[in-house]
Each structure stands twice: as C-alpha cells, then as structure tokens.
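Enquirer: Let me begin by handing over the structure; questions about it come next.
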Amino acid sequence: MHKFTKALAAIGLAAVMSQSAMAENLKLGFLVKQPEEPWFQTEWKFADKAGKDLGFEVIKIAVPDGEKTLNAIDSLAASGAKGFVICTPDPKLGSAIVAKARGYDMKVIAVDDQFVNAKGKPMDTVPLVMMAATKIGERQGQELYKEMQKRGWDVKESAVMAITANELDTARRRTTGSMDALKAAGFPEKQIYQVPTKSNDIPGAFDAANSMLVQHPEVKHWLIVGMNDSTVLGGVRATEGQGFKAADIIGIGINGVDAVSELSKAQATGFYGSLLPSPDVHGYKSSEMLYNWVAKDVEPPKFTEVTDVVLITRDNFKEELEKKGLGGK
C-alpha cells in the first residue's frame with residue numbers, strides 16, 4: 001500500500017510538472033501580411049510584451065501570400081505552437097486557414113481583417129479583433145467639423161469631398177461613418193459630394209479628387225474624407241494643383257504612421273492630421289485572448305472592437321507616435 005501511495009504521488013507530481021512545463025514552454029504564433037509596415041511591427045512588439053507578461057513564447061512569421069500562410073501554419077505545428085493570431089494577406093484564405101489549423105488542433109484568432117468564405121461572406125465564427133471602422137469614421141467627421149468651426153468657414157461656401165471605395169467593407173464603413181457624423185453635426189447633406197477612387201493610394205485619390213474639383217468651382221473651402229491617410233493626401237494634392245491654399249483645406253486621414261512625412265513638413269499643408277489607431281492594443285489584446293483560450297480554455301468573444309484612437313497633428317504627432325511604440329518613424 002505504501003508503495004502504491006508513493007507511485008500515485010509520483011504520478012501526481014509528474015502531472016503537475018508536465019502542466020507547468022507546458023505553461024513554461026507554451027508557444028503561440030503571430031502571423032502578419034506586411035512585416036515591414038510600422039503597424040505590424042508594433043503589433044508584434046506588443047504581442048511579445050503579452051508573452052513576457054503572461055509567460056508564453058511568440059513565434060512571429062511574415063505571411064505575404066497564400067502559400068507562405070499555409071506553410072507558416074505547418075511550421076508552427078512542427079514547433080509545437082498551440083494556436084496563432086493572424087492578419088491574413090487575403091481574407092478569402094479564411095476557410096483554408098481554419099481547416100489547416102483544425103487539422104493540427106490549433107486555435108485561431110483573426111486580427112485587423114476578417115476572414116471570408118469562398119462566397120465572400122464574413123466568417124463570423126472565427127474570433128476577430130478589429131478597429132471599429134464606423135466609430136473611427138464618425139470621429140473623422142467630428143474632428144473635421146470641429147476644425148472647420150475653429151477656422152470660421154462660411155458653410156455656404158464649403159463642401160465635403162468624400163473619396164470612397166464602397167466595394168471594401170472597412171472603407172465603406174469609415175467614409176459612411178464620417179459623412180453621417182458631419183450631417184449629425186449640422187453640415188448640409190447637399191454639400192457632401194462623393195467620388196469613387198480606383199485605388200486607395202495617393203495617385204488613385206488624386207485622380208478622383210481632380211474630377212470632383214472641376215465640377216464644383218463655386219466651393220471655396222473643402223473638407224476631405226477618405227478611408228486612410230493616402231486617399232486624403234491624394235485629395236489634398238489635387239486641391240493644391242487647383243490653386244487652393246492650405247488654410248482653405250482640411251483633410252484628416254486614418255492610420256497615422258503614413259502621415260508622418262506630411263506632418264513633418266516645414267509649412268503646414270491642407271492635411272491637418274490623422275487618426276492614429278492602436279496597433280499596440282491589437283497586438284497585446286489578441287495575444288492575451290489566445291493565451292487565455294489555449295491555457296485556460298476561456299473562449300474569446302467572436303468580435304472585439306477596438307475604439308482607441310487619437311488625433312495626431314503637427315503639434316503632437318511625435319509624442320503620440322512615441323507612446324504607441326511607433327516613434328522614430
């Protein structure tokens with residue numbers, strides 16, 4: 001009996017030790033589509049911080065395309081990872097990612113971009129941590145209106161140029177949120193003009209804005225709405241080309257890190273500022289949720305909306321970027 005008790009104790013001790021070893025050696029992946037982007041570098045940095053705080057190792061892998069994504073999941077499984085956070089290079093890879101992860105009994109959390117199935121429908125069964133697109137758009141509209149009032153513009157001589165990309169869900173929700181906030185603040189709906197861009201970059205938005213400007217020679221002051229910094233910058237460049245002064249243009253982008261060189265210019269331009277989201281929150285929160293799911297069996301909510309955003313302008317951008325771990329960019 002004495003021997004039997006000792007054996008039981010040894011088994012119990014081994015179980016405890018193996019459990020603590022699992023916690024000690026727990027590995028979780030964090031896969032991103034564009035590792036060269038400051039946004040994703042910050043997500044990785046704060047995923048590492050979560051790992052340090054909670055006691056797990058973060059395996060960071062760049063996944064710029066579908067093939068590399070599926071290979072990365074194989075590598076994670078080979079290294080003993082129990083799950084991963086991913087910003088996919090293509091939302092349509094969702095079904096393949098989930099199937100492969102299931103095959104290895106790995107947990108998956110999507111960050112920044114939601115998976116869609118083969119029919120293009122959102123895969124809302126996969127937990128998602130994402131910027132609150134509508135709320136950030138609303139904030140853009142509110143800040144534009146506030147700055148317009150500060151400058152004392154005559155509303156009758158002012159208009160909104162909304163550079164849209166409605167085929168992209170995030171873009172549509174941001175620009176719609178912005179226009180709705182402007183209307184709610186009292187800006188006349190009939191003076192809100194939408195123009196679609198062929199691409200969400202400076203050249204695409206520049207062409208779209210030019211086509212709008214020639215249609216409205218009566219407008220003396222423009223508010224520029226776009227889904228990111230580049231679309232707003234394209235709009236600002238177009239107004240400069242048409243002879244508008246910086247004081248008659250207010251553009252507020254979304255992203256922040258792409259606005260640094262513009263906000264650093266010696267002279268102010270029509271690009272007033274940008275809404276800087278929170279890659280630090282995305283990186284830490286998604287990793288923490290994955291850890292709790294794997295280590296404690298606490299299933300994360302299907303949708304976690306991140307609303308933390310700060311307006312950066314020429315006056316505060318260096319300090320605010322530093323706070324987010326994006327300084328020196």
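Quick reminder: no glycine exception, Cβ is built from N, Cα and C everywhere.
Just the original residues are modelled here, none of the noted substitutions.
According to Swiss-Prot, the protein carries these features:
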type	residues	note
MUTAGEN	Pro277 to Gly	Improves binding to galactose
Enquirer: I want to verify one value. Collapsing DSSP to three states, which class is Pro277 (mutagenesis position)?
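Expert: The residue in question, Pro277 (mutagenesis position), is coil (DSSP, three-state).
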Enquirer: Tell me, how many other CB atoms lie within 10 A of the CB of Pro277 (mutagenesis position), whichever protein chain they belong to?
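Expert: There are 23 such Cβ atoms around Pro277 (mutagenesis position).
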